[in-house]
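*Asks:* As annotated by Swiss-Prot, NAD(+) binding site applies to V17, D38, K43, Y68, G82, A83, A121, A122, N123, S146, with the evidence given as sequence analysis. For Q85, R91, N123, P124, V125, D126, D151, T152, A153, R154, T232, the entry in Swiss-Prot reads substrate binding site. Under its natural variant annotations, Swiss-Prot gives I127 to T the following note: In strain: CM1-3. Marked as beta-D-fructose 1,6-bisphosphate binding site by Swiss-Prot: R156, H171. Residues or ranges marked as active site, proton acceptor in Swiss-Prot: H178. Natural variation at this site is recorded by Swiss-Prot as K213 to E, annotated: In strain: AM4 and CM1-3. While the structure shown retains the original residue, Swiss-Prot records the natural variant D293 to E with this note: In strain: AM4.
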Amino acid sequence: MADKQRKKVILVGDGAVGSSYAFALVNQGIAQELGIVDLFKEKTQGDAEDLSHALAFTSPKKIYSADYSDASDADLVVLTSGAPQKPGETRLDLVEKNLRITKDVVTKIVASGFKGIFLVAANPVDILTYATWKFSGFPKNRVVGSGTSLDTARFRQALAEKVDVDARSIHAYIMGEHGDSEFAVWSHANVAGVKLEQWFQENDYLNEAEIVKLFESVRDAAYSIIAKKGATFYGVAVALARITKAILDDEHAVLPVSVFQDGQYGVSDCYLGQPAVVGAEGVVNPIHIPLNDAEMQKMEASGAQLKAIIDEAFAKEEFASAVKN
């Protein structure tokens, strides 16, 4: 696999996130082949036809309504399939129904002979990334979740608006669960090497209460958007496109994705969001940022919360019987 061109993507799930992701791939000229799988075959046929009409403005690409068997020679399978988060519902409320969907999808993808990389975006993403690893039997590095990539983008954008700097020049991360127990790594947030906490103090941008409020607006952004329009999909779609490009082009880009935890942060046997080098083999190398004591406690708490849910779910025979890892 290391020597072949990584240009074929199979998307499973043609809902709001999936179709937005497909549109992002077309707009950005990412991948040479895109197959779309969904229970609603006509929807995938319609989207494939509609998307193909944009190719004359972007770059050549084969786009089609696919079946699970088409994943056999794919380089990347992207999972957006799952029940959507409803108003007032947390990502963790989705666990069991989306575990069932994930088990079914992953089993069918693996049965096709697929040997590439799994990229998981369905929620709760850290738990479903773990489940994809368990159900697939794949090496840990070849199962990647979108993790805190969207949260980090939201964080950088919120900071950029406050300090009047291009968001791409803000170096800051959200880590932990993609959800309510996530946290901001303020100890390493900086612009051009200047810590943002110091910048705030010197330039009178934000006081302590405003800093807390800014983070909370980032953490709770999905709830706000869901209450207004029913779902979030544009931001995560572009985040997935960015991760896709890093994998297909073997970029070795540092991105905040959902990574298997081996005890580096006092957390084991689960996936959590942290920066990692991402390339053709998936997670090439996790980057373990040295956290301060408060941040370490938050990472441990986030992991403990997810691990408890994982253990409870996988104690059930319907999931335990499908485990390959």
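Yeah, the Cβs are placed from backbone N, Cα and C, and that goes for glycine too.
Map these features onto the structure and tell me what's around them.
*Replies:* The Cβ of V17 (NAD(+) binding site) lies under 8 Å from the Cβ of T80, A121, A231, F233, V236, A237, L240, each of these being in the same chain and 6 or more residues away along the sequence.
Note on T232 (substrate binding site): other Cβ atoms within 10 Å of its Cβ, all shown chains, come to 22.
In the three-state DSSP reading, I127 (variant position) counts as helix. Cβ-based neighbour count (10 Å, all protein chains) for I127 (variant position) stands at 31.
R156 (beta-D-fructose 1,6-bisphosphate binding site) falls within a helix when secondary structure is assigned with DSSP. The local packing around R156 (beta-D-fructose 1,6-bisphosphate binding site), expressed as other Cβ atoms within 10 Å of its Cβ over all shown chains, amounts to 22.
Within 10 Å of the C-beta of H178 (active site, proton acceptor) there are 31 other C-beta atoms, taking all protein chains into account.
Over all protein chains present, the Cβ of K213 (variant position) has 12 other Cβ atoms lying within 10 Å. Mapped onto three states, the DSSP output places K213 (variant position) in helix.
Under the three-state DSSP scheme, D293 (variant position) falls in the helix class. Around D293 (variant position), there are no C-beta neighbours below 8 angstroms that are at least 6 residues distant in the chain.
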*Asks:* What Cα-Cα separation, expressed in whole Å, is found between Q85 (substrate binding site) and R156 (beta-D-fructose 1,6-bisphosphate binding site)?
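*Replies:* That separation, Cα to Cα, works out to 24 Å.
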*Asks:* For N123 (NAD(+) binding site), which of the listed recorded positions (D151, A153, R156, H171, H178, K213) have their CA atom within 10 A of its CA?
*Replies:* H178
*Asks:* Which secondary structure state does DSSP assign to H171 (beta-D-fructose 1,6-bisphosphate binding site), in the simple three-class scheme?
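*Replies:* The three-state answer is strand.
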*Asks:* Expressed to the nearest Å, what is the distance separating H171 (beta-D-fructose 1,6-bisphosphate binding site) and D151 (substrate binding site) at their Cα atoms?
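*Replies:* So the Cα of D151 (substrate binding site) lies 13 Å away from that of H171 (beta-D-fructose 1,6-bisphosphate binding site).
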